[in-house]
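**Student:** What Swiss-Prot shows for this protein is this:
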- 208-399: domain 'Helicase ATP-binding' (DOMAIN)
- A221 to V: In PRP28-103; no growth at 15 and 37 degrees Celsius (MUTAGEN)
- A221, S222, T223, G224, S225, G226, K227, T228: ATP binding site (BINDING)
- T223 to I: In PRP28-117; no growth at 15 degrees Celsius (MUTAGEN)
- T317 to I: In PRP28-36; slow growth at 30 degrees Celsius, and no growth at 15 and 37 degrees Celsius (MUTAGEN)
- 427-579: domain 'Helicase C-terminal' (DOMAIN)
- I440 to F: In PRP28-56; no growth at 37 degrees Celsius; when associated with S-546 and E-584 (MUTAGEN)
- F442 to S: In PRP28-55; no growth at 37 degrees Celsius (MUTAGEN)
- F442 to G: In PRP28-101; no growth at 15 and 37 degrees Celsius (MUTAGEN)
- R499 to G: In PRP28-86; lethal (MUTAGEN)
- Y521 to D: In PRP28-37; no growth at 37 degrees Celsius (MUTAGEN)
- D546 to S: In PRP28-56; no growth at 37 degrees Celsius; when associated with F-440 and E-584 (MUTAGEN)
Amino acid sequence: MARPIDVSQLIAGINKKKGLDENTSGKISKPRFLNKQERSKQERLKENEESLTPTQSDSAKVEIKKVNSRDDSFFNETNDKKRNPSKQNGSKFHFSWNESEDTLSGYDPIVSTRAIDLLWKGKTPKNAAESSYMGKHWTEKSLHEMNERDWRILKEDYAIVTKGGTVENPLRNWEELNIIPRDLLRVIIQELRFPSPTPIQRITIPNVCNMKQYRDFLGVASTGSGKTLAFVIPILIKMSRSPPRPPSLKIIDGPKALILAPTRELVQQIQKETQKVTKIWSKESNYDCKVISIVGGHSLEEISFSLSEGCDILVATPGRLIDSLENHLLVMKQVETLVLDEADKMIDLGFEDQVTNILTKVDINADSAVNRQTLMFTATMTPVIEKIAAGYMQKPVYATIGVETGSEPLIQQVVEYADNDEDKFKKLKPIVAKYDPPIIIFINYKQTADWLAEKFQKETNMKVTILHGSKSQEQREHSLQLFRTNKVQIMIATNVAARGLDIPNVSLVVNFQISKKMDDYIHRIGRTGRAANEGTAVSFVSAAEDESLIRELYKYVRKHDPLNSNIFSEAVKNKYNVGKQLSNEIIY
């Protein structure tokens, strides 16, 4: 067995490979300990050697050239002008050796800090990561790309809440689902200039016009939300799917659509808006659609004459419609669509029996082949409305608009205290002077309306008109015309007229006498703050009000404050002891 190699021979072989001196290659030197001065001297010598001898990595960096970089001529040109030409070719550092030995003189790194990089720094959108994770917004997607989450966001955006089994998704725009005929589409977008549907229109039209199954519909939405067009468009769509009828057949079968509304003013407003659409649509489609209204104030002879050539759409108040049916002025065999507009107001005005009577008559007189569709619209959902819906509607779709706070009308509510009518008028004069017309003042009694109009005539320069139930139909229409054409600045009206008014841009609503019910209060102040405009509602409270109503009013004013500007007078709080109990509940 061979003897193992000596350690000295192994070390000598390693040193030989490294090119060390042969005299020391075979010797093992004993470690020698250095003092502090010797160690410092050795470190300085080592640093000088490293600085004078470029490493392999440094040499590689010198040879690398910058390629395919962005064009920085604009930024570099500016920086070059600021440099001192005499120093551009000089060394960056001054050492004891020659400049030719400076290894950094030609150093041009491929990566450097540039002005353009500094400008672009931080320009990445903050929500870039969120967008890449969550995906595109529903407005950026096509219809087939929409998923359940997108439809849910769309409903949240427009404050649409639905229930009632399978409910169709809302319209994203007028054209996409091809529900509306092209000729009617041109009327809506080009002639009437409605670029996009309102929330109530978005959810009503696809659910009412679903050809697979005509379902009943109950919509809860505030006034001024576009409800009229929401039911007029489906009526016209359904009519366009059948051939036009001659006048003789219209007389024999009666109207195709029946629209009930609580007041004369609202009936006439619906007729006017519907005729605005049908007049243009008739020219586009050659479909002669006749719209007739039946309201109180017109004699039976006048109604009989207007119905002599039949009609396609009938708009009526419940009482006058029953009179016409009992006098055999019309028949209702072919009513395909029945609309109850402002259903809660009809109930408030005592029309519940008349409404149910009409619904029964329509069902009894209808031909067996007619599949009637019932649409109901209301601003508030009450037990009576629910009872009617349960009794006369078949598995309806329920849709509520404006549940979210952000969709509330932009109304500032101000509640002031006044001892009597004289005190109210004294406080009212400077208020109305601050607002542009039109202005609506609501009162509870006709005598107050006449007294208030006389006060304005004597003590101000403002022109006023009066609207209440004692006026004849011609007087009411004349008053509304004066108000709509800005010939008078203020209209004094009772609750009866509150629902039927459709006056745009009302800047101020005054409750000179607070209403007896909260529903009426809500409908009154709803005359302003419409179509995303801001409005103001001022209410005067005296010492003779119902305490429960004032407590309810206080809660409503505190809860519905979209502008964060509501004012509830301390005098009213102290008089009716409201606000204190709520504070105690919060504290304890």
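Heads up, the Cβ atoms here are built off N, Cα and C, so glycines get one too.
Would you situate these features in the structure and describe their surroundings?
**Tutor:** When other Cβ atoms within 10 Å of the Cβ of A221 (mutagenesis position) are tallied across all protein chains shown, the result is 25.
When other Cβ atoms within 10 Å of the Cβ of S225 (ATP binding site) are tallied across all protein chains shown, the result is 22.
T223 (mutagenesis position) falls outside any helix or strand according to DSSP and counts as coil.
In the three-state DSSP classification, T317 (mutagenesis position) falls within coil.
Averaged across the domain 'Helicase C-terminal' (427-579), the predicted model reaches a pLDDT of 89.
Within 10 Å of the C-beta of I440 (mutagenesis position) we count 26 further C-beta atoms, all protein chains included. When secondary structure is read from DSSP and collapsed to three states, I440 (mutagenesis position) falls in the strand class.
Taking all protein chains in view, 24 other C-beta atoms sit within 10 angstroms of the C-beta of Y521 (mutagenesis position).
When secondary structure is read from DSSP and collapsed to three states, D546 (mutagenesis position) falls in the coil class. Sequence-distant neighbours of D546 (mutagenesis position) (same chain, 6+ residues apart, CB-CB distance under 8 A): K516.
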**Student:** Between G224 (ATP binding site) and Y521 (mutagenesis position), what C-alpha distance do you get in Å?
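**Tutor:** So the alpha carbons of G224 (ATP binding site) and Y521 (mutagenesis position) sit roughly 16 Å from each other.
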**Student:** Report, in whole Å, the straight Cα-to-Cα distance of T317 (mutagenesis position) from A221 (mutagenesis position).
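**Tutor:** About 21 Å separate the Cα atoms of these two residues.
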**Student:** Excluding near sequence neighbours, so keeping only residues 6 or more apart in the same chain, what lies with its CB under 8 A of K227 (ATP binding site)?
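**Tutor:** Listed in sequence order: I200, G219, A221, D341, F377.
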**Student:** Using an 8 Å cut-off from the Cβ centroid of A221, S222, T223, G224, S225, G226, K227, T228, can you name the remaining same-chain residues around the ATP site, in sequence order?
**Tutor:** T198, I200, A230, F377
**Student:** Looking at the mutagenesis positions T317, I440, F442, Y521, whose Cα is closest in space to that of T228 (ATP binding site)?
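**Tutor:** The answer is T317.
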